[in-house]
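What follows is a short report on a single structure.
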Amino acid sequence: MEENMEEGQTQKGCFECCIKCLGGIPYASLIATILLYAGVALFCGCGHEALSGTVNILQTYFEMARTAGDTLDVFTMIDIFKYVIYGIAAAFFVYGILLMVEGFFTTGAIKDLYGDFKITTCGRCVSAWFIMLTYLFMLAWLGVTAFTSLPVYMYFNVWTICRNTTLVEGANLCLDLRQFGIVTIGEEKKICTVSENFLRMCESTELNMTFHLFIVALAGAGAAVIAMVHYLMVLSANWAYVKDACRMQKYEDIKSKEEQELHDIHSTRSKERLNAYT
């Protein structure tokens, strides 16, 4: 009988511990973090592969080659974009962890008005700093989304030219890289529908794959923007809750101090009456 009671108490203690742990999870921050990681992964992974596919298309079908020396050509720019992608992946991996940790501390402080993190002035400054930083990152991701739409537009034009070539017989269309600013005005890098390279490019799966990779990268950038907006809502709500918790804590401190003073006054009067009676 005693063993069954002990087992029941143990199970009850484990259940209460699990409920307490689940109650301390910042679900809103968790959803935003998952969305951020998914968006950054799609943008960085698909963007990197799309840039590599662009290099292969330029070298294979447009017969472009890397210039010797330190000249800033399209291939150098693509390499720079790849390094930027590496930095974005690492930076936002760390930033997502920081926001999750901040969410855990904030949730714990809201559950307990006398927590040690968000009730302090330093904790409130950290929350305000995260709000400002997340807002700046949201603006940055909006710029990244707008910039990522440019290659999508370029590849859509190329895909449209290839499609029109197959639909309209005898169409003589040309694709000039100078229209997109990829090469300088003095260079003439264009292919027309009558050339073999153009037909090979349109029939290859590489063009279609690169086009869709850029579309997925654009979707990933949009998901990162949504994650930043979600983070802003979560951080702003946490800031409001923490501010109310601070006010409540000050009120409780003042109330307890007044009660202690009243208790001391009553104790002093009781002692005086007792001394006067004796």
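Every residue gets a Cβ built from N, Cα and C, even glycine.
One mutagenesis experiment named in Swiss-Prot is T10 to A, and its note says Reduces motility of Gpm6a-induced filopodia; when associated with A-256, A-267 and A-268.
In Swiss-Prot, a mutagenesis experiment is listed as C162 to A, annotated with the note Abolishess cell surface expression. Listed in sequence order, M201, C202, L207 are the same-chain residues at least 6 apart in sequence whose CB falls under 8 Å from the CB of C162 (mutagenesis position).
C174 (mutagenesis position) counts 13 other C-beta atoms within 10 Å of its own C-beta, drawing on all protein chains shown. What Swiss-Prot says about the mutagenesis result for C174 to A is this: Impairs synaptic density in primary hippocampal neurons; when associated with A-192.
The note that Swiss-Prot attaches to the published mutagenesis C174 to A is: Impairs Gpm6a-induced filopodium formation.
Taken residue by residue with DSSP, C192 (mutagenesis position) is part of a strand. Every protein chain shown contributes to the tally, and the Cβ of C192 (mutagenesis position) ends up with 14 other Cβ atoms within 10 Å. Under its mutagenesis entries, Swiss-Prot includes C192 to A with the note: Impairs synaptic density in primary hippocampal neurons; when associated with A-174.
Among the mutagenesis experiments that Swiss-Prot reports, C192 to A is described with the note: Impairs Gpm6a-induced filopodium formation.
Among the mutagenesis results in Swiss-Prot, C202 to A has the note: Abolishess cell surface expression. The residue drawn here is the original one. Counting every protein chain shown, 19 other Cβ atoms lie within 10 Å of the Cβ of C202 (mutagenesis position).
Experimental mutagenesis at this site is recorded by Swiss-Prot as S256 to A, annotated: Reduces motility of Gpm6a-induced filopodia; when associated with A-10, A-267 and A-268. Neighbour list (S256 (mutagenesis position), Cβ cut-off 8 Å, at least 6 residues apart, same chain): empty.
For S267 (mutagenesis position), other Cβ atoms within 10 Å of its Cβ number 10. Here the residue is the original one, but Swiss-Prot notes a mutagenesis experiment at this spot, S267 to A: Reduces motility of Gpm6a-induced filopodia; when associated with A-10, A-256 and A-268.
One mutagenesis experiment named in Swiss-Prot is T268 to A, and its note says Reduces motility of Gpm6a-induced filopodia; when associated with A-10, A-256 and A-267.
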Quick one: Cα separation, S267 (mutagenesis position) versus C174 (mutagenesis position), in Å? 99
